[in-house]
Each structure stands twice: as C-alpha cells, then as structure tokens.
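Here Swiss-Prot flags 155-232 as domain 'POU-specific', drawing on sequence analysis. Looking at Swiss-Prot, the entry for mutagenesis of Pro160 to Ser says: In u168; defective mechanosensation, lack of interaction with mec-3 and lack of maintained mec-3 gene expression. No egg-laying or Q neuroblast lineage defects. What Swiss-Prot notes for the published mutagenesis of Leu210 to Phe is this: In u5; defective mechanosensation, lack of interaction with mec-3 and lack of maintained mec-3 gene expression. No egg-laying or Q neuroblast lineage defects. Abolishes expression of ALM neuron-specific genes mec-17 and mec-4. Abnormal, ectopic expression of BDU-specific genes ceh-14, flp-10 and zig-3 in ALM.
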Amino acid sequence: MQNTAPVPTTTTASKMQPFNNSLFGSFDDPILNARAAQVALADIDVKNVPQLTNPLMRPHDMFSYSNYFSGIHDTSAATNIYQGLPSSSEPFDASVVVPTSSDDQMTPLQQVMAMQQSYGAPPPFQYNMTHPFSTTSIASSNNLARYPIAPPTSDMDTDPRQLETFAEHFKQRRIKLGVTQADVGKALAHLKMPGVGSLSQSTICRFESLTLSHNNMVALKPILHSWLEKAEEAMKQKDTIGDINGILPNTDKKRKRTSIAAPEKRELEQFFKQQPRPSGERIASIADRLDLKKNVVRVWFCNQRQKQKRDFRSQFRARSAAAVMGPRVMPVLNGNNSNNNLKQGQTTYNGLPGFFD
C-alpha cells in the first residue's frame, strides 16, 4: 500500500514557496526574509548599535548583500534569498515586500544580531563612498604644484618690447666694440655655458633685426646678454690682460707707421721721376742701396703713384671750372648791321684756357 503525501491546506500553501529541495524552507522564503529585513530597518537604533553600518552608507545599501546567510546553508543547493529585494543600484521600495502575519516574522533584535554576526564590516565590493575631494587627491595636487614641469620665466624676459629694446642695445654695443656678427657667433662657444655652441652670422643678424621666432628670441637673449657683459669687461681689461679668452676677436696690433728719413726720401723721389713703375728687381736694388726693406720701397712707390694721380685729378677739375666760369666777350657792333661781319647774337671768347698749359 502506497503512502500518499498529505495535501497542504490553503493557509499552509500560501505561506510556502515552490519546493526547492532545502531543509530550511522557512529561511529560504524570500517573503519572510524581506519582511524581517523591513522590520529590522524600521526598529533599528543607530545610537545603540553604532558599529552596524557605515554612517555614510545609504539605507538601501545595508541590505544589498546577497549571501549573508551563506554560513547556514549550502549555496550550491539553495537559491538567492533576496531575489525579491532591489539591488544596491536601485532605490529601496517597501511596497515590493508582501506583508504577512505577525506570527511568521522574526524578532527585530534577533535579526540585528544575526546581521552583526554575519557581516561586521561592509564587503570590499560594496558601494564606494570615496569623496571626490579626498585627502589623497589634495596631496597629489600639492605635489604637482610644488614641483612644476617647467621653471617659471619672468614676464620681462618674454615681453616683445623688452626683446626689441635689448636687440637694439646689443647691436649698438656690438658696433661700438668693433665686433662683427660672425665674431659674436664664434665667441659664444667660449662662454662655457651648457648646451651653447657657436652660432652662424645669419642667426645673430636675424636676432638684431627681430626676424627670429619669439621662442628663439627668448632663448637667445640671456646668451647674448652674458657675452655682452664679458666682452665689455674684457675690453676694459684688454690693456692690462693680454688673454681675453676668445670673448673678443683676436686682432693683431696695429703696425707702427714707417718713417723714412729726408735723404732717403729725396733719392726715392729721383728714382720715381726716372721710372714711376719699377720692376721687382729694380725695387730690390733700390732697397739694398738705401738700406731699406723691399716691402717698404714697394709701398712707397705705390703711394707715390696714388698721390700723383690725385694731384692730376685736382688740377684737371680746377682748369675745367675756370673754362666754364671764364670772362665772356661781347661782340662790337657798328651802326650798320649789314656791314657788320658778325651776326647778331654771335659771341667770341678770348683767352680760352686749355686743359694742359
């Protein structure tokens, strides 16, 4: 004879969920668990139970843990007991929970104790309550402000008007020192500044004419300013200190003017009248005779020819001016114009000077 299972009554069936092969059917009932959670939330006292939740947590986040009863039953055999409750990302709605009789609910104090034993602190996957302006972010921003990426530059160094003023001042001082733009470019390598080498003449020219880009002007200004200071200091000490460390161009000292005595000078003039353009052998023989250097004799003959040419040009200009501005002779006319051999308006010039008298 087969034993038939008793048919559950209507009251008992309404309180049960479909059979899920669990020995703890009353605990797996989502309606009972939701009702108990609602009552515990309504009756809880924050002052008496301060360690229950994080004060920054929202009320519906306290019941978002899906398996805080995992120590009571096997999770592989049981279903989720909070299928009827909203998740932490959705607002809590008390109307979802279906009310039951007071005989089926748990004691609020027992529910609170069970929650404290199951989870004393929020799990790591709980809602992140980090403040957007936390101390960590403030500290990191302070570190960034303390160590800037690029060193600050003064407004005076980047002002276009200041750059223009310095470029004009640099050009005037360079000309006064007698240094060319190419000499400045070569002298920059002697400044011993890191990353600074010689520059071309065109770069210095473009700096003085303000045709470089603004960034290149700003970068080149302190370099040229440093050279200008050292060049002026070297110019002041040039008479006392021979070595100027390549800041100024190494120019040779000016040669002394060669003076020829009067007797030798008279003999040279006689040789010049005889032959204004002597050959190299003739210059060498004259130098040996007068005990002078060959180069000195050659330069004297060259200078003498230039002097003769200047004198000839000045005489030619003087005679040309005298011919144009000379006296004008008016024609002598008789009473009868027909017997006059000169036509009216004809003029004669007497004593017209020649070009070479």
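Note: Cβ is positioned from N, Cα and C throughout, glycine not excepted.
In the three-state DSSP scheme, Pro160 (mutagenesis position) falls into the helix class. Helix, strand and coil content of the domain 'POU-specific' (155-232), in residues and according to DSSP, is 60 helix, 0 strand, 18 coil. Over the domain 'POU-specific' (155-232) the predicted model carries a mean pLDDT of 86.
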